[in-house]
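J.: Pasting the feature list from Swiss-Prot:
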MUTAGEN   Ser440 to Asp  No effect on lack of galactosyltransferase activity in a chimeric construct with COLGALT1. Exhibits some galactosyltransferase activity; when associated with R-450; M-451; Q-452 and V-453 in a chimeric construct with COLGALT1
MUTAGEN   Gln450 to Arg  Exhibits some galactosyltransferase activity; when associated with D-440; M-451; Q-452 and V-453 in a chimeric construct with COLGALT1
MUTAGEN   Val451 to Met  Exhibits some galactosyltransferase activity; when associated with D-440; R-450; Q-452 and V-453 in a chimeric construct with COLGALT1
MUTAGEN   Asn452 to Gln  Exhibits some galactosyltransferase activity; when associated with D-440; R-450; M-451 and V-453 in a chimeric construct with COLGALT1
MUTAGEN   Pro453 to Val  Exhibits some galactosyltransferase activity; when associated with D-440; R-450; M-451 and Q-452 in a chimeric construct with COLGALT1
Amino acid sequence: MRAARAAPLLQLLLLLGPWLEAAGVAESPLPAVVLAILARNAEHSLPHYLGALERLDYPRARMALWCATDHNVDNTTEMLQEWLAAVGDDYAAVVWRPEGEPRFYPDEEGPKHWTKERHQFLMELKQEALTFARNWGADYILFADTDNILTNNQTLRLLMGQGLPVVAPMLDSQTYYSNFWCGITPQGYYRRTAEYFPTKNRQRRGCFRVPMVHSTFLASLRAEGADQLAFYPPHPNYTWPFDDIIVFAYACQAAGVSVHVCNEHRYGYMNVPVKSHQGLEDERVNFIHLILEALVDGPRMQASAHVTRPSKRPSKIGFDEVFVISLARRPDRRERMLASLWEMEISGRVVDAVDGWMLNSSAIRNLGVDLLPGYQDPYSGRTLTKGEVGCFLSHYSIWEEVVARGLARVLVFEDDVRFESNFRGRLERLMEDVEAEKLSWDLIYLGRKQVNPEKETAVEGLPGLVVAGYSYWTLAYALRLAGARKLLASQPLRRMLPVDEFLPIMFDQHPNEQYKAHFWPRDLVAFSAQPLLAAPTHYAGDAEWLSDTETSSPWDDDSGRLISWSGSQKTLRSPRLDLTGSSGHSLQPQPRDEL
């Protein structure tokens, strides 16, 4: 069901407001809005949350802040105080409602446990915010959870422009989770529908009527029936679960107020809630992953400059070096990769990739490079490309440095890595387990495309590891000194093929016996993380996909002609992967709406 459009006058004001202000015309009478901020143990997300609120393209003189915080065991209160001291005077009104004690609810098992008392207190707070907005004379109130980051600075204008009584901007997450339901049972529980995934994945776009929105939504206080909306106490006839989001959904239904979700635009991100037995560290790790997803998919999150953030302490996480192979002419990839490592507190060192575009056939031969006799791409049948030569030489230079410096073990990343959830923690645990089991290894894939996963065997005593089979990609791997020596000793430049075909030859898992016959010994000891810890940022067919190895010239062609080798299936998304949207995600959804 499509929504009615906003009143023409309001649409015009929302559209012309920024231009009128820039031209020095008196500020247009835009609707007054209350931003309701309810924070508990939100130190990990507050800087980005507040930064997003600061960047909303809406006159602060037409906005009021209603801010409450309670039951904190972190620095949430101090952060909010610091932020309000810096920006509060810019807003039309500020309500500050902190509670320092108690720090816990009596019956809670942990800070993420939702007890009945906690639900009631939250409903009372939201009702206070709603009452303040009405008394202040606001036209709208925006509720936005503190781990919901509105990266689209036009969010308020876009939502108001729909002219709807209750409307939510659809937010993206690390999983299938979002801030709306498409179905609800007569008892007030979540009901699965055929419409949810097409809406969540934006296969259908627009504003759609739904039974519930939560976490972030805009409510009009001038709409018909809006005066009957309430969080607490629940409606006299209320028998549904005692939960603030369900109570409000019932209130909307009882008042005849329609609820919509809009997904025509990318509005921002929301963190997937952790389970009740998990803690703040789990939530922090999840939010870091959300930041990384935003770095890939955009728009990026930007932290407020008005709050003091916990300092980062990057390290090499037990490796002697962390290499990042990156083309100098792809600065966006390089910057994103370094920003991702910084968020995970991993200290990486950029290695300028050998650029295949800059190579000609004579330069390639002067480097001692020659093609492996008979090599053809396994799918397209093409020969080696200059991009693949550059990629191989880039990895080769790292292997040389490992041997020259005697580095015991290193990490190697290409610059198109999408990190899975808790990458650092999972990698650290994996390496600790490998050390504890005294496993002898040369190379461990962290990201790859498995060709025959059903033929791979688990490593006894190491549930997160399998013996690597034939694989594509070299986007992320760990390498030991002994492994680097074996790779160099095989003298691969004299019989080159793509590096992701060379590695399986060296651990004797390549299916082509003719290729393997050129290399001996094939004794590289290779394993792989399972589940994988990294994936490509994009795949062939994605709008943002770009490959400097697949879109390239044949290795001995100096005509400057670029060919996109669409016949290769290496860069396609694996049909075995359970994916959502444009990327694979490692978190399993644990939303509060699965009641």
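Note: Cβ is positioned from N, Cα and C throughout, glycine not excepted.
Original residues throughout; no substitutions modelled.
Could you tell me the structural context for the features on the list?
T.: DSSP classifies Ser440 (mutagenesis position) as coil under the three-state reduction.
The 10 Å shell around the Cβ of Gln450 (mutagenesis position) contains 22 further Cβ atoms across the protein chains shown.
Cβ environment of Val451 (mutagenesis position): Gly469, Tyr470, Ser471, Tyr472 lie under 8 Å away, each six or more residues apart in the same chain. Secondary structure from DSSP puts Val451 (mutagenesis position) in coil.
Long-range Cβ proximity for Asn452 (mutagenesis position), meaning a same-chain Cβ under 8 A and a gap of 6 or more residues, is found for Gly469, Tyr470.
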J.: Work through the mutagenesis positions one by one (Ser440, Pro453) and point out the residue whose CB has the fewest other CB atoms within 10 angstroms.
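T.: Comparing Cβ neighbour counts within 10 Å for the mutagenesis positions Ser440, Pro453 gives Ser440.
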